[in-house]
Structures are given as C-alpha cells and as structure tokens.
Amino acid sequence: MKTLLLTLVVVTIVCLDLGYTLTCLNCPEMFCGKFQICRNGEKICFKKLHQRRPLSWRYIRGCADTCPVGKPYEMIECCSTDKCNR
C-alpha cells in the first residue's frame, strides 16, 4: 500500500507543471504556425517588423525577458500571454 501511495505521489509531481511557462510564436513569416516554449525568466512575447524596402517587411517573433528596443524602420509589439505575438 505504501509503495502504491509513493508511486502516485511521484507520478503526480512529475506530471504537474509546477511553474508557468510562456509559449510564443516563433517564425519569420507573416502567418505563423510554429511556436516555442520560453526559457525560465522570459516573460514577454514580441513581434518585430523590420522594413527592408518599401512594402517589404521581415517578421521576427519570439520570447524575451524584456521588450526589445526598436531601431529605425522597425516596429515592435510586446505582450505577455500565450501565442499573443501574432
């Protein structure tokens, strides 16, 4: 009986997500379907749009610990919920 109880406790601990991990989209296309699980300490999802030439944008998405600072010809959006950087 003690073995069964100990086994249940171990399985419960292994299966529970004891900490919240943020999930952000991570791909260079306009319409993104790939995502990544952020590392410990990364609590921000971001989307960076970099204008390469008129009417041509490069998309960069991912996780960050703080919201990145934009450079000229860049737009940056930051958020803090799962897959919010669409």
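Yeah, the Cβs are placed from backbone N, Cα and C, and that goes for glycine too.
Sequence-distant neighbours of C27 (mutagenesis position) (same chain, six or more apart, CB under 8 Å from its CB) are G33, K34, Y59, R61, listed in sequence order. Secondary structure from DSSP puts C27 (mutagenesis position) in coil. Experimental mutagenesis at this site is recorded by Swiss-Prot as C27 to S, annotated: About 3-fold increase in inhibition potency toward both muscle (Torpedo) and neuronal (alpha-7/CHRNA7) nAChR; when associated with S-32.
For the published mutagenesis P28 to A, Swiss-Prot gives the following note: No change in inhibition potency toward both muscle (Torpedo) and neuronal (alpha-7/CHRNA7) nAChR.
In Swiss-Prot, a mutagenesis experiment is listed as R52 to A, annotated with the note About 3.5-fold decrease in inhibition potency toward both muscle (Torpedo) and neuronal (alpha-7/CHRNA7) nAChR. About 4-fold decrease in inhibition potency toward muscle (Torpedo) nAChR and complete loss of inhibition potency toward neuronal (alpha-7/CHRNA7) nAChR; when associated with A-53. When secondary structure is read from DSSP and collapsed to three states, R52 (mutagenesis position) falls in the strand class.
When Cβ atoms from all protein chains are considered, those within 10 Å of W57 (mutagenesis position) total 14, not counting its own. W57 to A appears in Swiss-Prot as a mutagenesis experiment; the accompanying note says: About 2.5-fold decrease in inhibition potency toward muscle (Torpedo) nAChR and no change in inhibition potency of neuronal (alpha-7/CHRNA7) nAChR.
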List, in sequence order, the same-chain residues at least six positions removed whose CB sits under 8 Å from that of P28 (mutagenesis position)?
R58, Y59, I60, R61
